[in-house]
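Data first, discussion second: the structure below is written as structure tokens.
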Amino acid sequence: RSCCPCYWGGCPWGQNCYPEGCSGPKV
């Protein structure tokens, strides 16, 4: 699965890879 944009909390087609937002690390 792809990552959602960092400024989104989540999206139907991907996972939230930026739980701390755009300023946080990608997980």
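FYI, residue positions are counted from 1 along the chain as it appears here.
Each Cβ is built from the backbone N, Cα and C atoms, and glycine gets one as well.
One entry in Swiss-Prot concerns the mutagenesis experiment Arg1 to Ala. Its note says: Low decrease in binding affinity to cockroach neuronal membranes and in toxicity to blowfly larvae. Of all Cβ atoms in the shown protein chains, 7 besides its own fall within 10 Å of the Cβ of Arg1 (mutagenesis position). According to its DSSP assignment, Arg1 (mutagenesis position) is coil.
Here Swiss-Prot describes Pro5 to Ala as a published mutagenesis experiment; the accompanying note says: Low decrease in binding affinity to cockroach neuronal membranes and in toxicity to blowfly larvae. Pro5 (mutagenesis position) counts 12 other C-beta atoms within 10 Å of its own C-beta, drawing on all protein chains shown.
Per Swiss-Prot, mutagenesis Trp8 to Ala is noted as: Loss of binding affinity to cockroach neuronal membranes and of toxicity to blowfly larvae. In sequence order, Asn16 are the residues near Trp8 (mutagenesis position), counting only same-chain partners six or more apart with C-beta under 8 A.
What Swiss-Prot notes for the published mutagenesis of Asn16 to Ala is this: No change in binding affinity to cockroach neuronal membranes and in toxicity to blowfly larvae. Look at Asn16 (mutagenesis position): DSSP puts it in coil.
In sequence order, the list of same-chain residues 6 or more apart from Ser23 (mutagenesis position) whose Cβ falls under 8 Å from its Cβ is empty. Here Swiss-Prot describes Ser23 to Ala as a published mutagenesis experiment; the accompanying note says: Low increase in binding affinity to cockroach neuronal membranes and in toxicity to blowfly larvae.
Around the Cβ of Pro25 (mutagenesis position), the number of neighbouring Cβ atoms within 10 Å comes to 8. Record note (Swiss-Prot) on the mutagenesis of Pro25 to Ala: Low increase in binding affinity to cockroach neuronal membranes and in toxicity to blowfly larvae.
Across the structure, Arg1 (mutagenesis position) and Pro25 (mutagenesis position) are spaced 18 Å apart at their Cα atoms.
Its own atom aside, the Cβ of Asn16 (mutagenesis position) has 14 Cβ atoms within 10 angstroms in the protein chains shown.
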